[in-house]
Amino acid sequence: MEEVTTCSFNSPLFRQEDDRGITYRIPALLYIPPTHTFLAFAEKRSTRRDEDALHLVLRRGLRIGQLVQWGPLKPLMEATLPGHRTMNPCPVWEQKSGCVFLFFICVRGHVTERQQIVSGRNAARLCFIYSQDAGCSWSEVRDLTEEVIGSELKHWATFAVGPGHGIQLQSGRLVIPAYTYYIPSWFFCFQLPCKTRPHSLMIYSDDLGVTWHHGRLIRPMVTVECEVAEVTGRAGHPVLYCSARTPNRCRAEALSTDHGEGFQRLALSRQLCEPPHGCQGSVVSFRPLEIPHRCQDSSSKDAPTIQQSSPGSSLRLEEEAGTPSESWLLYSHPTSRKQRVDLGIYLNQTPLEAACWSRPWILHCGPCGYSDLAALEEEGLFGCLFECGTKQECEQIAFRLFTHREILSHLQGDCTSPGRNPSQFKSN
């Protein structure tokens, strides 16, 4: 059945069929400019549990002005391996060829993430399929596990990509965010892993998706699911910004000057809270159509403390710091420190400075979870695909289209004003 999303209204795309049965989780969103097409991905599960994931599903949306007309739900059976469940959709669009790569993991049977971490025995495979017609048809699955991870797999208790979107950098590099539970050592007498900790990293390709590699782990902080966005300061240097989930009640942020091979300035952002155990969040960069006054409070007491830095890249980052950015960041995430509720949209007008996030504009009041953003820069539009409900966050995955002006009108340029109440920004 076709549905239409109008600007500024939430439109459910995937609905839970029963509170103990078929459930859709883990949204990923991609926009393809030449065809004005949204691709909305999700996991179909037999229950809400991770180990009961089945396969990925897709709905294609055609944008007509500020309307999106959605086609029917399509199961992506191409994105499967025999005896495995498919999880964590992570799409990226390659502009030169027009090819869409859909990354995901395939996990053996019903083996849980916890079982893999405790035993140190990985049950996940790194895979992708691709489409050359904006998601109408898809290739056969390709397993990249040996090519990308190879002998290092013995140190990866388990791993995953995304979830959410990947990006293509100005250099042409394709970047897929990922994380692994890394095993630094083993108790040989018991054949059990020792001090296993999760760290984010990037998987990338410099030849339009023909071959793939992985970058260095983001250390020393524990980081899990992440997304990245490329920002450009006035000095003209592109910098890759990473936003990662942590269990530390605050979001982790890091910067890369080598296109994602390594990250520096890993820090906790006190302005971006995490609920207990954390939650996935989404980030996109964009060039603003209009520029109000910029954030002034870069010396806030909430400015993050630098945990790690690289001398070789410090000079470039220092050159960019303190200058207005050509790129802004938009970030989506639950806004409560206590539970996954009230999905917020945050704006950062100076991404290379500390503590310059706005107060959130509440896009959905009530239970919420994972989300994914897409920026339509030339049109001044944004899309958000997010988990939400009235009693539980897994009741549906909804889509919202909103404008650049709408963001500014709700946030009113606020960055750090302590007297502002997030309830002022709630949207019906």
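A Cβ is built for glycine as well, from the same backbone N, Cα and C atoms used for every other residue.
If you look up Swiss-Prot, you'll see Asp50 marked as active site, proton acceptor, on the strength of experimental evidence. Of all the Cβ atoms in the protein chains shown, 18 others lie within 10 Å of the Cβ of Asp50 (mutagenesis position).
Sequence annotations record features per position, and here Swiss-Prot assigns active site, nucleophile to Tyr370 based on experimental evidence. Counting only same-chain residues at least 6 apart in sequence, those with a Cβ under 8 Å from the Cβ of Tyr370 (active site, nucleophile) are Arg25, Ile26, Pro27, Pro163, Gly164, Cys279, Gln280, Phe386, Glu387. The secondary structure of Tyr370 (active site, nucleophile), as reduced to three states from DSSP, is extended strand.
According to Swiss-Prot, the feature active site maps to Glu387, an assignment based on sequence analysis. DSSP assigns Glu387 (active site) to a strand in the three-state reduction.
Arg25 (mutagenesis position) falls within a strand when secondary structure is assigned with DSSP. What Swiss-Prot records for Arg25, Arg45, Tyr179, Tyr181, Glu225, Arg245, Arg340 is substrate binding site.
One mutagenesis experiment catalogued in Swiss-Prot, Arg25 to His, is accompanied by this note: Loss of enzyme activity.
Of all Cβ atoms in the shown protein chains, 23 besides its own fall within 10 Å of the Cβ of Arg45 (mutagenesis position). A mutagenesis experiment is reported in Swiss-Prot for this position, Arg45 to Val, and the note states: Loss of enzyme activity.
In this structure, Asp50 (mutagenesis position) is part of a helix by DSSP. Here Swiss-Prot notes a mutagenesis experiment, Asp50 to Ser or Ala, with the remark: Nearly abolishes enzyme activity.
Close to Asn88 (mutagenesis position) in the fold, though at least 6 residues off in sequence, lie Ile26, Glu43, Phe104, Ile105, Ala160, Val161, Gly162, Pro163, each with a CB less than 8 Å from its CB. One mutagenesis experiment catalogued in Swiss-Prot, Asn88 to Asp, is accompanied by this note: Markedly decreases enzyme activity.
Of all Cβ atoms in the shown protein chains, 11 besides its own fall within 10 Å of the Cβ of Arg114 (mutagenesis position). Looking at Swiss-Prot, you'll find the mutagenesis Arg114 to Gln noted as follows: Decreases enzyme activity.
In the three-state DSSP reading, Gly162 (mutagenesis position) counts as coil. In the shown protein chains, 29 other C-beta atoms lie within 10 A of the C-beta of Gly162 (mutagenesis position). Under its mutagenesis entries, Swiss-Prot includes Gly162 to Ala with the note: Markedly decreases enzyme activity.
Taking all protein chains in view, 24 other C-beta atoms sit within 10 angstroms of the C-beta of Tyr179 (mutagenesis position). What Swiss-Prot says about the mutagenesis result for Tyr179 to Phe is this: Loss of enzyme activity.
Secondary structure at Tyr181 (mutagenesis position), taken from DSSP and collapsed to helix, strand or coil, is strand. Long-range C-beta contacts of Tyr181 (mutagenesis position), restricted to its own chain and to partners at least six residues apart, with a cutoff below 8 Å, comprise Gln116, Ile117, Trp156, Ala157, Thr158, Phe159, Thr196, Arg197, Pro198. Under mutagenesis, Swiss-Prot gives Tyr181 to Phe with this note: Nearly abolishes enzyme activity.
Looking at Swiss-Prot, you'll find the mutagenesis Tyr181 to Ala noted as follows: Markedly decreases the recruitment within caveola.
One entry in Swiss-Prot concerns the mutagenesis experiment Phe187 to Arg. Its note says: Decreases the recruitment within caveola.
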Nearest of the binding-site residues (Glu225, Arg245, Arg340) to Tyr179 (mutagenesis position), judged by Cα-Cα distance: Glu225
Nearest-integer angstrom distance between the alpha carbons (Cα) of Arg340 (substrate binding site) and Asp50 (mutagenesis position): 17
Residue from Asp50, Glu225, Arg245 whose C-alpha is spatially nearest that of Arg114 (mutagenesis position), among the recorded positions: Asp50
Of Glu225, Glu387 (the recorded positions), the residue whose Cβ has the fewest other Cβ atoms within 10 Å: Glu225
